[in-house]
Amino acid sequence: MSDSVILRSVKKFGEENHAFESDGSHNNDKKSRLQDKMKEGDIRVGFFELFRFSSSKDIWLMLMGGVCALLHGMAQPGILIIFGIMTDIFIKYDIERQELEIPGKACVNNTIVWINSSFHQNMTNGTVCGLVDIESEMIKFSGIYAGVGMTVLILGYFQIRLWVITGARQIRRMRKIYFRRIMRMEIGWFDCTSVGELNSRFADDIEKINDAIADQLAHFLQRMSTAMCGLLLGFYRGWKLTLVILAVSPLIGIGAAVIGLSIAKFTELELKAYAKAGSIADEVLSSIRTVAAFGGENKEVERYEKNLVFAQRWGIWKGMVMGFFTGYMWCLIFFCYALAFWYGSTLVLDEEEYTPGTLVQIFLCVILAAMNIGHASSCLEIFSTGCSAATNIFQTIDRQPVIDCMSGDGYKLDRIKGEIEFHNVTFHYPSRPDVKILDNLSMVIKPGETTALVGSSGAGKSTALQLIQRFYDPCEGMVTLDGHDIRSLNIRWLRDQIGIVEQEPVLFSTTIAENIRFGREDATMEDIVQAAKDANAYNFIMALPQQFDTLVGEGGGQMSGGQKQRVAIARALIRNPKILLLDMATSALDNESEARVQEALNKIQHGHTIISVAHRLSTVRAADVIIGFEHGVAVERGTHEELLERKGVYFMLVTLQSQGDNAHKETSIMGKDATEGGTLERTFSRGSYRDSLRASIRQRSKSQLSLLTHDPPLAVADHKSSYKDSKDNDVLVEEVEPAPVRRILKYNIPEWHYILVGSLSAAINGAVTPIYSLLFSQLLGTFSLLDKEQQRSEIHSMCLFFVILGCVSIFTQFLQGYTFAKSGELLTKRLRKFGFKAMLGQDIGWFDDLRNNPGVLTTRLATDASQVQGATGSQVGMMVNSFTNIIAALLIAFFFSWKLSLIITIFFPFLALSGAVQTKMLTGFASQDKQALEKAGQITSEALSNIRTVAGIGVEGRFIKAFEVELQTSYKTAVRKANIYGLCFAFSQGIAFLANSAAYRYGGYLIAYEGLGFSHVFRVVSSVALSATAVGRTFSYTPSYAKAKISAARFFQLLDRKPPINVYSEAGEKWDNFQGKIDFIDCKFTYPSRPDIQVLNGLSVSVNPGQTLAFVGSSGCGKSTSIQLLERFYDPDQGTVMIDGHDSKKVNIQFLRSNIGIVSQEPVLFDCSIMDNIKYGDNTKEISVERAIAAAKQAQLHDFVMSLPEKYETNVGIQGSQLSRGEKQRIAIARAIVRDPKILLLDEATSALDTESEKTVQTALDKAREGRTCIVIAHRLSTIQNSDIIAVVSQGVVIEKGTHEKLMAQKGAYYKLVITGAPIS
């Protein structure tokens, strides 16, 4: 067979298809398009763009809700007309009363006259009297107030209900579209986008958009309606005074504009900082076992806190700016008061253009307008925050994916042979444009043949497979299928023709049957059973208690590596693909499993094009064609024998792997003894239900989720059993009681001086309003004075007091804004930090709980800490403000008329009842809403963390359906909330009018029969009315308050939990001369999440200092569990693990783990530089660069790193995604070496490496093992045969132990294990 690479001609569907142009212009255009899209744009979302997802029904709901809000807003200006008329009547009545109290005056013929004066004098100076029946007038006005109150009740209910419902509908649609758009994105986009950041956007940012388009907008419309009607009425009743009052309005407008722009900018910066912190939290929680193994808890808390400090800084600036401009606007409003009364009194007293009632009408209308503009400005912060939050969301939604995996475009071939050809393909990853992966690659893969791709790590083998799946498009050249450029083919159809089995299989948290059905949605149960049989998975599945309905756990964490791999193969086989891609498909398997899986793969070779990437040459040897890769180029092609004769790349790899052994002899041994493997199914296939959670130490590099989290199955499929199981598991969602506020505030104690100053400032601000009502009623009373000079003098005094109030307000409002922003942001940072630290301090068994998977925990960190501010921070200031307002107002009211005050305060319990009901109901709704969104967050986390698998098997649509089901639950909760919230809000608004109605009715009686002054009636009514408004305003905080108590309860539940294995504890034994002697004594163990499955059943084995102990046995026998017990991820249920004669349960955990290093098969790297990842090996002290480089050299890593453009500062990407497996492994080994441990744990440390890398890494490991106690888990004999002790484990018990020679001589289980399955070199 020729070893040259042939470039065949290409069939074109049409000349207009630019995909076939050879100059690469199309590719360059795509590349530039991608780069343009990936750039962080300066696009800002306009407010009205937030409603882009509204339907016609939503528009009608918003229109009706808007009309209700506008009509509601007109109620207050409308009632001021009545108030003005009432004021004139009161003043006339009071003047008449004062005149009649003068000795010598009497009312004659409705005129007050001097009894002894002449008729002419009396006609000139007489005052009309006896025409005002004050009580009957008050009855009439009382009826009008009551009517307006009932109208407000109705309008307020529909105003809130309609806006909350339409907001929920639009947010539901936005979440759907956002998730759908993300699921359409090409893989290159995910390389440049943090999954943790996306989860934060789902959890936090969309919630901020909801705040901007729901009930807050209703409040804004209501307030603006009040403001506009007030202004119009003011101009109608007296344009001169209105213009004077409005003279300062441009300054108010400027203030509002500055607030909006500043808040938007600070919010954007704050959100970016929180998103970065969220990304770190997601990465760390997903890699919790690596963090625990290397003692990185405190280091990760510090890394997380650094980003919180940035967010805190911007939050404080936001509070300062808000406080200053709020004070600035209140100052202008009080200056307006002074100016209005000074000039208005001139128009009343000197020019007599206005009556006092008209003056009051104009003044109150314009001031009411100004105040409502001020209140509406607080909504601007929410709107600005919503727009800032929407920027990233909408950029993603509007971005057109370069490769749209759900597009209907492209051709579908009627028949497919399966011939694949690479034509001069050059490629680099979008996230690393400076590193060329494929360099002018050309090769042909013939239909129906098995083609093996071999080469060193980083040569481009796996990249070639990703191009075939069209995860990426070539930068230059093209890939063709049966002569057609794959870019011209429908991408969904293309991926349906391809089956993929990877080294690190991703299973989804549902049943085994549903995981296999992911391969083909319309598969019947018979198809699933057959696929399982073909993958040699049927027997182990049927041995499980629930068989095909067994839940696999998060990421397949409930299963061993071999079991997961066989389920993944079944999933690929059920598709009956024309092309099968095997990317290290059997490297993670033990010998027995590999043999069975290889047998399954051999069954389906006929009629399929198979492309295999493998490092075990025993797997490669049987291929029809082998293509050797080197530096992104296919350098040789041929059969096993042809390439050996050529003595090129392949020959070198074979030579390295065989280590001088005769490959043909190895094959004959396998053929001779393979028949003996039949007995091993019974001996080794049982044991633990999973391979002692192999994933506990080695994480999937592609997954952000912890493999040990056992979640209920997500409803990602239509299959009834899966969905039912999901529902049944809902009962496991833990309810929490709302946290007491005093405990929340206890966490703010370090900021007590800020809270004290802020509370004093808030108290002063709260007292300002009652003082204003006192001054206002006093000013009204001056108009009934008989002496005009006295009137002027008192009015000028009142105006001076208003100026003083304005000056005080600007100072105290700034202090309130700054101090509570400071205390609130520090609390948020503290809670996030404490929460994150508490999470990292939990025992590993806690993470096994379905309620604590990384997606849920990250969501809680993102939302709960910020929501706690609903009961602290600026909310405390608002509450103190309202409380002081109420107390001061009641004191003033009871001082001037206790009888009238009592009548009005009768209405207070109704307000309190309304608020209590609202708080109670909304607390429940907040909890339900959070549960629904956490389940939705779990779905998004699983889908996005495993996006390559999701895209490869084409199940985006199923995740989208599951996500939308959870959104529907959240929507139903919102609808129920709308009704309760609307009723409570309406009641709190309408009750004030009803209270006024009763007050004026009884006030009229007190004036008529008990001689109460009308100014006292105004004083009492306005004071209590304002305090009632404060009560209503307090209850408007109840939604935030309800959320805050639930969120705080979750935090306290976490902080209060005492983990059985406490990593932060200083207790426990430590000793200087740590030797590394290990004894497992009769250890029995079951995982907390699976108490019915016995994993270890009396394991006993010892290893002396400096010796190497190798654990061998079939998948699932409990090998890796022993490592976890040694690391104290868990403690044995019975028995003891002894370290140097000390019971591990009594040893200090940090001390124990600091003396243990681990290298696992699937190493977890962090999203930072290579240097930082190496230094992570020892977090107890600062590692020098020289020491890290020395470790890299020992791990055979240094030369590779120095070839990179940024060398040791090269970022490895999320979970090391920018590196090949071999490169990641060598970094992990360097990390372990730099730790200099006394005990070294090697869990399949070289199985993921290519032959060349394995040789160098094994040399490094052999050197690292010197002088250390070492425990090795491996499937390759070459790795373990030189061990001092080899322990054969079956069903959680050591059944044989000894040296290699001793065990082979016994011809027992070890002997059978060696000769069964894939050849062991």
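Including glycine, each Cβ sits where the backbone N, Cα and C put it.
None of the substitutions listed is reflected here, since the structure keeps the original residues.
Taking Cβ-Cβ distances under 8 Å and a sequence separation of 6 or more, the neighbours of Gly460 (ATP 1 binding site) in its chain are Phe427, Ile437, Leu438, Leu441, Phe629, His631, Gly632, Val633. Annotation comment: Swiss-Prot describes Gly455, Ser456, Ser457, Gly458, Ala459, Gly460, Lys461, Ser462 as ATP 1 binding site, evidence class sequence analysis.
Under the heading ATP 2 binding site, Swiss-Prot lists Gly1113, Ser1114, Ser1115, Gly1116, Cys1117, Gly1118, Lys1119, Ser1120, citing sequence analysis as support. Around the Cβ of Gly1118 (ATP 2 binding site), 28 further Cβ atoms fall within 10 Å across all displayed protein chains.
Annotation comment: Swiss-Prot describes 420-656 as domain 'ABC transporter 1', evidence class sequence analysis.
Here Swiss-Prot flags 755-1043 as domain 'ABC transmembrane type-1 2'.
For the mutagenesis result Tyr1311 to Ala, the note given in Swiss-Prot is Deacreases ABCB11 internalization. When secondary structure is read from DSSP and collapsed to three states, Tyr1311 (mutagenesis position) falls in the helix class.
Cα-Cα distance from Ala459 (ATP 1 binding site) to Gly1118 (ATP 2 binding site): 35 Å (rounded to the nearest whole number). Here Gly1113 (ATP 2 binding site) is positioned 11 angstrom away from Tyr1311 (mutagenesis position), judged by their C-alpha atoms.
When secondary structure is read from DSSP and collapsed to three states, Ser1120 (ATP 2 binding site) falls in the helix class. Mean predicted confidence for the domain 'ABC transporter 1' (420-656): the pLDDT average there is 81. Figure note: comparing Cβ neighbours within 10 Å for the binding-site residues Lys461, Lys1119, the maximum is reached by Lys1119. The DSSP secondary structure for Gly455 (ATP 1 binding site) is strand.
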